[in-house]
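Annotated in Swiss-Prot:
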MUTAGEN   Arg80 to Trp  Loss of homodimerization
DOMAIN    80-207  domain 'ALOG'
MUTAGEN   Gly124 to Gln  Loss of homodimerization
MUTAGEN   His129 to Tyr  Triangular hull 1 phenotype; loss of homodimerization
Amino acid sequence: MDRHHHHHHHHHHHMMSGGGQDPAAGDGGAGGATQDSFFLGPAAAAMFSGAGSSSSGAGTSAGGGGGGPSPSSSSPSLSRYESQKRRDWNTFGQYLRNHRPPLSLSRCSGAHVLEFLKYMDQFGKTKVHTPVCPFYGHPNPPAPCPCPLRQAWGSLDALIGRLRAAYEENGGTPEMNPFGARAVRLYLREVRETQARARGISYEKKKRKKPSSAGAGAGPSSEGSPPPPGGSASGGGDTSASPQFIIP
């Protein structure tokens, strides 16, 4: 008994010496969470889901937290919009690093941004029917078809809004901003029209009719829902406003 007590005391002492470490361990736990979510950023999965599912992914994680404390405690300073913006910026940075021939941010043009958006399509989750498909123009196709999956227009629009802001936050000038290039705006408009026709949906109607319900209620279709409240002009600004509005 005595010996056991001694052993216990020793163990306790060890824990106390670790006691200085215990808060650190707790801290490490939170740090682990922070680091984990940071690690997720550049990691393939989060990147690949890109703009498309990340908006719904962010929705689920925030919703899953439910209480709010857990998501916010892991990253107290960053809103969902800010952390998504950082992830997108990392994704674009990685795209530049892997680019052949090498491409620096300063030499990046609207054409390169379009190249990046087309590259992101391979990680999209939105089926866009081709005109020869029997389901072309059907909002809810009754059966599977071989049409390609793409990034939804709303995802690309929000992605460009975030990257446009990140570019200027990282020292770029507005007049040099490749994400604000006319070619990019025209491309987004074209994608919106193409997808609206292919999927048999109208973005215009949605935009006016239910900005609030689309933001709050449309969980599964969150791919398309974040952008409608803001036009493509202020897509970035609005996406930043709406998630912060939803979380509290």
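Any Cβ shown, glycine's included, is placed from N, Cα and C.
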Where does Arg80 (mutagenesis position) sit in the DSSP three-state scheme? helix
So how many other Cβ atoms are close to Gly124 (mutagenesis position), meaning within 10 Å of its Cβ? 22
Neighbour count (Cβ, 10 Å) for Arg80 (mutagenesis position): 23
What does DSSP call Gly124 (mutagenesis position) in the simple three-state scheme? coil
Which three-state DSSP class does His129 (mutagenesis position) fall into? coil
Expressed in Å to no decimal places, the gap between the Cα atoms of Arg80 (mutagenesis position) and Gly124 (mutagenesis position) is 20
